[in-house]
Amino acid sequence: MPSIRLADLAQQLDAELHGDGDIVITGVASMQSAQTGHITFMVNPKYREHLGLCQASAVVMTQDDLPFAKSAALVVKNPYLTYARMAQILDTTPQPAQNIAPSAVIDATAKLGNNVSIGANAVIESGVELGDNVIIGAGCFVGKNSKIGAGSRLWANVTIYHEIQIGQNCLIQSGTVVGADGFGYANDRGNWVKIPQIGRVIIGDRVEIGACTTIDRGALDDTIIGNGVIIDNQCQIAHNVVIGDNTAVAGGVIMAGSLKIGRYCMIGGASVINGHMEICDKVTVTGMGMVMRPITEPGVYSSGIPLQPNKVWRKTAALVMNIDDMSKRLKSLERKVNQQD
C-alpha cells in the first residue's frame, strides 16, 4: 500500500498546506467512506455540512471552503483536478512483474525495448516493435508489423491487428479490438462484394481506450485517433474516422465511416454520428445525440426528447408526428385572415 507524508503530497500537488504535515496519507476516499489515513476532496460548497462527520485525515478544498475545515487541509484552485493527480500518486492498481511469461509466443523478428512485460499466452507476431516499459497483458494478440510506443499498456485480451501504430503512454482496456476490417462492401445486383480494408489505425500519444471498444482499420486511408483522446467502453469507431486531439468520447457511441471530428470535442454517451462529414473543434454533443449533418460552429448540441411519463410522451410523439399537417393548417388559416384584412 502506498503512503506519503501530507507535507510531501502538498509539495507534489503544489497545494497550500494547513495542519500537520507529518500526517501519513495511505489512500484516497470519498467524504462518506474516508477513514484515518485517507485524504478526500470537496468540489461543491453544499458538502460543507458533511465536514464535521468526515473522518478523513485531510481534505482538499478551495480557499473559500477553508473556514469550514475540521481536519488538515490542502488548499487548491481546482479540487477535482487535484484529486485526479493525487489519485495517480496513491494508485493501487497492480503492476505486473517486468518479465516475459513462459507461455507467451513471440516471433524471433519482434523487437522488444527495455523492461517490457508480456503476460501469459500473449502472441507477438513478426515485425512487431514494443517500446521501453510496454506492458502486454495475458492473452493479448499483437499482429504483424504493429508498433506500440514506450510506456503503453494493453490489459488482458486486447487484440491489435497487423500494421497498427500506437503511440507512447497509451492505455487500452480488456476486450478492445483495434484494426479489424471496416464495414466495406459493394453491391452487385443484390449480392455483397467485400472490399479489402488495406488502411491502418494510427493512435497518438496518451490515448486511453475503454473495454470492448472496436476501432476499424481504414479502407484505403488510415483511421486516426489523435493525441490525448479518451474513448470509453463499447464504442464503435468505423473505418477512416479521424478524431482530433484531446477529444472525449463517452460509452456506447457509434461513429460511421469517414467521419472527421475536431479537437477538444466531447461526445455524450450512446450518441450516433453519421459518416462522410465533419464536426469542428470544441463541439459538445449531449447524451444520445443523433448527428446527421456537419457541425461547423463550436457549442453544445442536443437531439431527441428527454424522458417523460409515458402518457405525456405519447401525446408529445403524436404532436411531432402531426406537426407537418398542423403547419399546413396554420398557414392556410393565416392566408384566410390576411385575405379578410
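Glycine is treated like the rest: Cβ placed from N, Cα and C.
Nope, none of those substitutions made it into this model, it's the original residues.
What Swiss-Prot annotates here:
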- His239: active site, proton acceptor (ACT_SITE)
- Phe41 to Ala: 30-fold decrease in affinity for UDP-3-O-((3R)-hydroxytetradecanoyl)-GlcN and 5-fold decrease in catalytic activity (MUTAGEN)
- Ile172 to Phe: In firA201; confers temperature sensitivity (MUTAGEN)
- Gly228 to Asp: In firA200 and firA201; confers temperature sensitivity (MUTAGEN)
- Gly252 to Ser: In firA200 and firA201; confers temperature sensitivity (MUTAGEN)
- Ser271 to Asn: In omsA; confers temperature sensitivity (MUTAGEN)
- Met290 to Ala: Change in the acyl donor selectivity, showing a preference for 3-hydroxypalmitoyl-ACP over 3-hydroxytetradecanoyl-ACP as substrate. Produces a lipid A with longer acyl chains (MUTAGEN)
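Mapped onto this structure are the features recorded in Swiss-Prot.
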residue: Phe41; record: mutagenesis position; DSSP class: strand
residue: Ile172; record: mutagenesis position; DSSP class: strand
residue: Gly228; record: mutagenesis position; DSSP class: coil
residue: His239; record: active site, proton acceptor; DSSP class: coil
residue: Gly252; record: mutagenesis position; DSSP class: coil
residue: Ser271; record: mutagenesis position; DSSP class: coil
residue: Met290; record: mutagenesis position; DSSP class: strand
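If you compare Cα positions, Gly228 (mutagenesis position) sits closest to Ile172 out of the recorded positions Ile172, His239, Ser271, Met290.
Using Met290 (mutagenesis position) as the reference Cα, a 10 A cut-off selects Ser271 from the mutagenesis positions Phe41, Ile172, Gly252, Ser271. In terms of C-alpha distance, the listed recorded positions Phe41, His239, Gly252, Ser271 place Gly252 closest to Ile172 (mutagenesis position). Distance between Cα atoms for Phe41 (mutagenesis position) and Gly252 (mutagenesis position): 30 Å, as a whole number. Each residue contributes its Cα atom, and for Ser271 (mutagenesis position) and Gly252 (mutagenesis position) those atoms are 7 Å apart. For Gly252 (mutagenesis position), the same-chain residues lying six or more positions away in sequence with a CB closer than 8 A to its CB are Asp232, Asn233, Gln234, Cys235, Gly269, Ala270.
In this view, His239 (active site, proton acceptor) is surrounded by 26 other Cβ atoms within 10 Å of its Cβ, with every protein chain counted.
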